[in-house]
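Q: The structure is given below, and queries will be raised subsequently.
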Amino acid sequence: MEATLNLEPSGRSCWDEPLSIAVRGLAPEQPVTLRSVLRDEKGALFRAHARYRADSHGELDLARTPALGGSFSGLEPMGLLWAMEPDRPFWRLVKRDVQTPFVVELEVLDGHEPDGGQRLAHAVHERHFLAPGVRRVPVREGRVRATLFLPPEPGPFPGIIDLFGVGGGLLEYRASLLAGKGFAVMALAYYNYDDLPKNMETMHMEYFEEAVNYLRSHPEVKGPGIGLLGISKGGELGLAMASFLKGITAAVVINGSVAAVGNTISYKDETIPPVTILRNQVKMTKDGLKDVVDALQSPLVDKKSFIPVERSDTTFLFLVGQDDHNWKSEFYADEISKRLQAHGKEKPQIICYPAAGHYIEPPYFPLCSAGMHLLVGANITFGGEPKPHAMAQLDAWQQLQTFFHKQLGSECLHVSPKI
């Protein structure tokens with residue numbers, strides 16, 4: 001009997017969907033190795049492998065059969081995706097073009113040899129970033145440079161602006177996936193894209209105000225207010241937008257700073273200067289990476305750099321990786337909570353994830369624990385451990401959807417934190 005590798009869904013799925021992986025037609029108790037490989041848009045290969053043993057019927061199902069070792073061990077149905085590692089050091093898996101899928105190749109090899117035995121079965125699966133019917137609409141309105149993703153069914157939908165970090169450009173993959181959940185999501189560029197400024201010396205809130213007004217006035221966006229979703233620098237900018245601008249009902253901040261970092265934030269006649277960088281506090285890890293977690297002065301000392309969150313009437317959710325080494329995300333979330341409550345504002349929800357690092361992405365993206373930081377100009381450690389980080393991403397994705405459905409007025413069941 002020939003071995004078969006069975007996937008469900010079989011040929012394609014959305015990136016954030018679970019994938020069922022099973023093998024049939026093996027010998028009873030046969031030892032095998034499963035391998036996965038994905039090539040990104042720049043040609044880098046990401047790989048994972050795990051050793052398994054078939055049951056007495058010659059079958060194994062990753063949802064019921066524990067891995068015996070390899071890139072991960074134990075019962076990990078999606079480990080062949082989240083445990084992938086790049087063949088290039090310090091390389092982060094990023095989807096640049098959401099109109100094409102990532103192609104994942106899976107294979108079953110005989111035995112547990114490190115280099116792999118005879119190939120017994122093989123399958124190819126497409127992981128898509130646009131759910132069927134999701135509409136992708138490039139936006140060039142006034143100064144706004146963005147891409148709007150709309151669900152397939154008729155609107156209006158709850159609206160969300162999505163912001164990434166200091167890498168600049170326009171990343172669409174989180175917005176495109178979220179649009180498949182019933183939201184109108186606009187991925188917003190703010191520098192180093194098209195005709196936008198090439199650097200971040202000053203972040204003018206008027207640009208972001210234009211983006212907010214555009215999305216709020218869109219005929220397929222439900223009012224009166226919209227949501228913000230930001231990670232890292234995008235979280236910092238989301239806090240500034242919620243503090244200075246009108247029409248923002250809800251904001252999710254993923255590992256964001258409460259201080260202006262590396263640039264000035266300005267709105268009308270107000271300016272927030274960047275927090276002081278403490279270069280003597282940059283440490284080196286045993287792997288030769290820079291650790292910058294202590295390299296920013298506390299905004300409790302540099303008080304002028306503290307974003308005035310007390311002005312905001314936005315409802316906040318903070319998602320925090322407790323092993324974030326980019327900066328002190330948990331400290332920032334706690335200080336924001338104290339400041340809001342001291343001014344009679346609603347206490348924000350803070351969900352902390354132990355051993356999760358800086359880049360909390362949609363589910364199944366591999367952990368990027370180290371890489372180039374543009375403001376530092378060197379490879380730094382971002383923190384995190386693969387399994388707890390993967391579990392954090394899974395939970396955070398559900399939490400932010402539940403939060404936005406509740407705050408922006410659409411129905412969704414509550415999701416309890418898993419960690």
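Glycine residues also receive a Cβ, built from the backbone N, Cα and C atoms like all the rest.
Original residues fill every noted site, and no substitution is shown.
The active site, charge relay system annotation in Swiss-Prot covers Ser232, Asp324, His358. For Ser232 to Ala, Swiss-Prot lists a mutagenesis experiment annotated as follows: Abolishes activity. Recorded in Swiss-Prot as a mutagenesis result, Ser232 to Cys carries the remark: Retains 2% of the initial activity; deacylation of the acyl-enzyme intermediate becomes rate-limiting. Under mutagenesis, Swiss-Prot gives Asp324 to Ala with this note: Abolishes activity. One mutagenesis experiment catalogued in Swiss-Prot, His358 to Gln, is accompanied by this note: Abolishes activity.
So where do these features actually land, and what's packed around them?
A: In the three-state DSSP scheme, Ser232 (mutagenesis position) falls into the coil class. For Ser232 (mutagenesis position), the same-chain residues that are 6 or more apart in sequence and have a Cβ closer than 8 Å to its Cβ are Phe164, Gly165, Val166, Ile254, Asn255, Gly256, Asn326, His358, Tyr359.
Proximity of Asp324 (mutagenesis position) to non-local residues of its own chain (separation of 6 or more, Cβ distance below 8 Å) is seen for Asn255, Val293, Glu330, Ala356, Gly357, His358, Phe382, Gly383, Gly384, given in sequence order. Under DSSP, Asp324 (mutagenesis position) is assigned to coil, being neither helix nor strand in the three-state scheme.
Counting every protein chain shown, the Cβ of His358 (mutagenesis position) has 29 other Cβ atoms within 10 Å.
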